[in-house]
Structures are given as C-alpha cells and as structure tokens.
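For reference, the structure is listed below as structure tokens.
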Amino acid sequence: MKIPEAVNHINVQNNIDLVDGKINPNKDTKALQKNISCVTNSSSSGISEKHLDHCADTVKSFLRKSIAAQSYSKMFSQGTSFKSLNLSIEAPSGARSSFRSLEHLDKVSRHYLSEIIQKTHPLSSDERHLLSIIINSDFNFRHQSNANLSNNTLNIKSFDKIKSENIQTYKNTFSEDIEEIANHDFVFFGVEISNHQETLPLNKTHHTVDFGANAYIIDHDSPYGYMTLTDHFDNAIPPVFYHEHQSFFLDNFKEVVDEVSRYVHGNQGKTDVPIFNTKDMRLGIGLHLIDFIRKSKDQRFREFCYNKNIDPVSLDRIINFVFQLEYHIPRMLSTDNFKKIKLRDISLEDAIKASNYEEINNKVTDKKMAHQALAYSLGNKKADIALYLLSKFNFTKQDVAEMEKMKNNRYCNLYDVEYLLSKDGANYKVLEYFINNGLVDVNKKFQKVNSGDTMLDNAMKSKDSKMIDFLLKNGAILGKRFEI
C-alpha cells in the first residue's frame, strides 16, 4: 500500500488560486474530430470493428464530459453559497457550458485538500497506516428509492433531468438546496467501504433518513463525480442517538459519543462545506478522519481506529459515524453493472409517490384498495397515478362517496374529495375527468377544511387559470365566503 507523495512530502501552497485558468476552446473539439475522422467513408475504408468501438467510446466520453461540465457550471454559477465563499464562476454566456467548470472543480478540490493537509501535517506512523487503508479501499455507492429504477439496466436521473422530462415523482430536493448549492443536476449516493461480501448494504439510512425500500448499489465511481463528507446542504452530523448503528458506539465508547454531533466545515465557517473530486476524495476522507481522531478525548476510540487489523465493516462504521459521506454523479447514471436489494416492503402511499407501477399493481387488486390508492394519489397530487387508476377501474359516484367515508386514510379524514381535486398544485386534468364522468358535483360546498367554499374558490386562490376556465365553463360558482 502506498501513500501519495502529497502526504509523504507535504509542500502545499498556503493559498490555492481559485481563479479559472483559460483553456483552448478548440482543444477537445480537435481531439474529437481526430478520433472520429476514422468513421468518415467507413464503407470504403474497411475499418475494423475494434477501431469503430474505440471511436464510439471516444464520442461517449466526450458527451459524458460535456454533460458533467453543464452540471458543474450550473452548480458553481448559481449556488449562493459558492458566491459567498468566493468559489463561484460566471454563468456561461452561450447555451453551452465550457469545460472550465470541470477545471474549477479540480481547483476547489485542491483548495480543500490543501486546507486539511496543512492542518494534519506531519502524520504519525499510526495515522499513515490508517490513511493507507482508506486510500486503498474499494467503495460501494448506494442509492435508495421507492421507485423501480431498473430492469436489466439501472437508470437514475437527477431532479433537474426528471423535471425537464415532465416526469411526476416524489422529490428529495428542496428549494433551499437549489438556491444555495444548485446541485439539483446530480444523482446522490451514500458511500460504504466495500467488504467484498454478499452482505449488502452495510447501511440503510443516510443522514438519519430512510430514502427508500430499494437499494441500488454500484462499485464504480465517475471520473466527474464529487464527494462531500456530509449531506452537501445539511452538514451537521446528528447526535449518536439518531445513528443507524448507535448501539455499536454506545456499547464500546464513552467520550466520542458526545463529540460526534457537530458541523463539518472548512476554514470559512459552518457553511463552508469541503468538496473533493473523485481523484482526491479518499485522501480527503482519510485526513479529515485523522483530524477528528486527534481531537477526540476517547482513548479507546483512538486505539480502535488505529488497530492495524481493522476490518472493512468496522472502518465503515467509523467513517459513517464520524461523517455521512455523500457522492454525486452529474445528471444521470446508466449502467448494467449494479445490484438491486429490497430492504423492506414498500407502503402503498410510498409506491404512489414514487410512481412505482409494479408495486401499485401488486397491491391494488380490487376496488376497495383502488379507493385507498386514489385517495393517496389525490392527497399527494400524483396526477399520473390518479389518471392511471381511473382508467383501470370503473369508478362511479358511489365509489367516491365510499372513498370519503374511509377511516384509515388521513386524506379522506381531513379533506373533501372536491377540495383535493382543486387545491393548489392539483392537476386540472384529474378534476376534468371527475366532472366529465359525473363523479362529483361542480358546486358542492366543502364540509371539512374551508367549510362552505367550492372548487372555484380553491382555483381562484391558487390562480390556476386552466382550472378556473374549465370550472366556469361547467357552471361553477363561488362559495359563501365570496358571496355578496
């Protein structure tokens, strides 16, 4: 096992220049032209299949790099956190992003690596041994979801990609993430130390959150990925009692269980979240772990970490206790090299929120379950599933009345169906189906929330012009709140 020269003989600049260097805008284009020129008039050139495969791979690599540049350009130019930390770049002037954003990622990674190298130099022999283990470890990357993302090929899309394709699904990306770090064009993964065993995954939650019943695991990284030591937006490590493997630490250690809850950040305060590219990530993880171990007053924990024979599972327990590693791949992952592991059953509501048609069909086998499913669809504003259920089952006005009487569905307990059909964010196509098929009365007044209002009141409040126009054409009137 070998430690990089950067750690053996540390000689790092005190300040990493974060100003983007200039690149030749034609460099990659010329290289691409040179590599794909072989396919010109291929019918007469007698070119080999191996050569054609090489040309195709070159084009794929170029496109993958171009997509990554777009994702990083968006993140570094739009994220307000990067602007406040003087780590931002200018937005591209044209429609296309240059590879300058990828160069910027490398510079930002070197900046954070420089910070932690200076903080931890020099290393003891125990520290060097632990660092060598981490650097030479294989990683698994885990994406959890209630959606069915694979058949023979695993396809995971970023929130931005999903939105651009008008796909309706439950999201874990919030407005604060988009505004402050703008990393909504990346796919997210938890990170584990590989133990090369069949027992996967080692962890089932990330940052205390169970993101889904299906774990999709890959063992290969991306040349354009980046890693953060925590959730990129929420960089606070939770108290030990929220950790998935809390008993392991509570049973074996004392002081460290009170030390772990903290913000993980760089030199510019708690919003300064260290970022490492794929090449630097193992070194960054190792040095930050060593920095934490040095500060710990728990001698037993320190001895456990520096055990020369530490096994991969124990190392993973430590790293995902001290940190909550998060890996990000630009835009989309598509691979046939993966494992899918079902961790638990998926509830009907979770399957609906994830647009998991396979699970929905397995669970909704009769009209009674269809009532539940339709209520969940309306409550979660899942128009795609609502319309699917309406097309599959012959719903009547009596079905809607029975649905409203269900005691074990919170949406029907709290709201009238008419309210759910017309609330802010509801899809007017679903409302249109209900009215056109006589399932609800256009002017029925709400009996539960906003008692006395009608669907037109809701549409007026949300300023949904399509819904307003449709309701008015069908004779809708306002409820008593707006009567003069």
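Backbone N, Cα and C define each Cβ position, glycine as well.
Every position carries its original residue.
DSSP assigns GLU326 (active site) to a strand. According to Swiss-Prot, the active site annotation covers GLU326, on the basis of experimental evidence.
Sequence annotations record features per position, and here Swiss-Prot assigns NAD(+) binding site to HIS143, GLN144, SER145, ASN155, LYS157, THR169, ASN172, THR173 based on a large-scale study or a structure entry. For THR173 (NAD(+) binding site), applying a Cβ distance below 8 Å and a minimum sequence separation of six or more within one chain yields PHE159, HIS184.
Among the sequence features in Swiss-Prot, the mutagenesis site ARG96 to Ala is noted as follows: Abolished interaction with host calmodulin; when associated with A-331.
A helical conformation is recorded for LEU131 (mutagenesis position) in the three-state DSSP classification. Here Swiss-Prot notes a mutagenesis experiment, LEU131 to Ala, with the remark: Abolished interaction with host calmodulin; when associated with A-117, A-135 and A-283.
Looking at Swiss-Prot, you'll find the mutagenesis ILE135 to Ala noted as follows: Abolished interaction with host calmodulin; when associated with A-117, A-131 and A-283.
Note on PHE141 (mutagenesis position): other Cβ atoms within 10 Å of its Cβ, all shown chains, come to 28. Experimental mutagenesis at this site is recorded by Swiss-Prot as PHE141 to Ala, annotated: Abolished arginine ADP-riboxanation of host CASP4/CASP11.
When secondary structure is read from DSSP and collapsed to three states, HIS143 (mutagenesis position) falls in the strand class. Counting only same-chain residues six or more apart in sequence, the Cβ atoms lying under 8 angstroms from the Cβ of HIS143 (mutagenesis position) belong to LEU149, ILE156, VAL187, PHE188, PHE189, GLY190, ALA215, TYR216, ILE217, LEU333. Among the mutagenesis results in Swiss-Prot, HIS143 to Ala has the note: Strongly decreased arginine ADP-riboxanase activity. The residue drawn here is the original one.
Around PHE186 (mutagenesis position), the same-chain residues six or more apart in sequence whose CB sits under 8 Å from its CB are SER71, MET75, SER158, HIS328, ILE329, PRO330, ARG331, listed in sequence order. For the mutagenesis of PHE186 to Ala, Swiss-Prot gives this note: Abolished arginine ADP-riboxanation of host CASP4/CASP11. The structure shown keeps the original residue.
Note: GLU192 (mutagenesis position) has non-local neighbours PHE139, ASN140, PHE141, ARG142, PRO201, LEU202, ASN203, ASP316, ASN320, i.e. same-chain residues 6+ apart with C-beta under 8 A of its own C-beta. GLU192 to Ala appears in Swiss-Prot as a published mutagenesis result, with the remark: In EH/AA mutant; abolished arginine ADP-riboxanation of host CASP4/CASP11; when associated with A-328.
Looking at Swiss-Prot, you'll find the mutagenesis GLU349 to Ala noted as follows: Strongly reduced interaction with host CASP4/CASP11 and subsequent ADP-riboxanation of CASP4/CASP11; when associated with A-410. DSSP assigns GLU349 (mutagenesis position) to a helix.
In the three-state DSSP scheme, VAL449 (mutagenesis position) is classed as coil. Listed in sequence order, LEU414, TYR415, ASP416, TYR419 are the same-chain residues six or more apart from VAL449 (mutagenesis position) with CB atoms under 8 A from its CB. Here the residue is the original one, but Swiss-Prot notes a mutagenesis experiment at this spot, VAL449 to Asp: Strongly reduced interaction with host CASP4/CASP11; when associated with D-414. Abolished ADP-riboxanation of CASP4/CASP11; when associated with D-414.
Looking at Swiss-Prot, you'll find the mutagenesis LYS461 to Ala noted as follows: Strongly reduced interaction with host CASP4/CASP11; when associated with D-450 and subsequent ADP-riboxanation of CASP4/CASP11. LYS461 (mutagenesis position) has a Cβ environment of 13 other Cβ atoms inside 10 Å.
Sequence-distant neighbours of LEU471 (mutagenesis position) (same chain, 6+ apart, CB under 8 A from its CB) are SER422, LEU431, VAL442, MET455, LEU456, ALA459. In the three-state DSSP assignment, the secondary structure recorded for LEU471 (mutagenesis position) is helix. As a published mutagenesis entry, LEU471 to Ala appears in Swiss-Prot alongside the note: In delta-Ank; impaired interaction with host CASP4/CASP11; when associated with 456-A--A-459. Abolished interaction with host CASP4/CASP11 and ability to prevent host pyroptosis; when associated with 333-A--A-337 and 456-A--A-459.
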Using a Cβ cut-off under 8 Å and a sequence separation of 6 or more, which residues in the same chain sit near THR169 (NAD(+) binding site)? ALA147, ILE162, LYS353, ALA354, SER355
Residue among the binding-site residues SER145, ASN155, ASN172 whose Cβ has the most other Cβ atoms within 10 Å: SER145
Fill in the CA-CA distance, ASN172 (NAD(+) binding site) to ILE135 (mutagenesis position), as an integer in Å. 31
Neighbouring CB atoms within 10 angstroms of the CB of LYS157 (NAD(+) binding site), all protein chains considered, total 19
Among LEU131, ILE135, which are mutagenesis positions, the residue with the most C-beta atoms within 10 angstroms of its C-beta: LEU131
Between C-alpha atoms, which of these recorded positions comes nearest to LEU131 (mutagenesis position): GLN144, ASN155, LYS157, GLU326? GLU326
If you measure between the CA atoms of GLU349 (mutagenesis position) and LYS461 (mutagenesis position) and round to the nearest Å, you get 27
Spatial neighbours of GLU326 (active site) that are distant in sequence (at least 6 apart) but have CB under 8 A: PHE188, PHE189, GLY190, VAL191, HIS206, MET227, THR228, LEU229, THR230, ASP231, HIS232
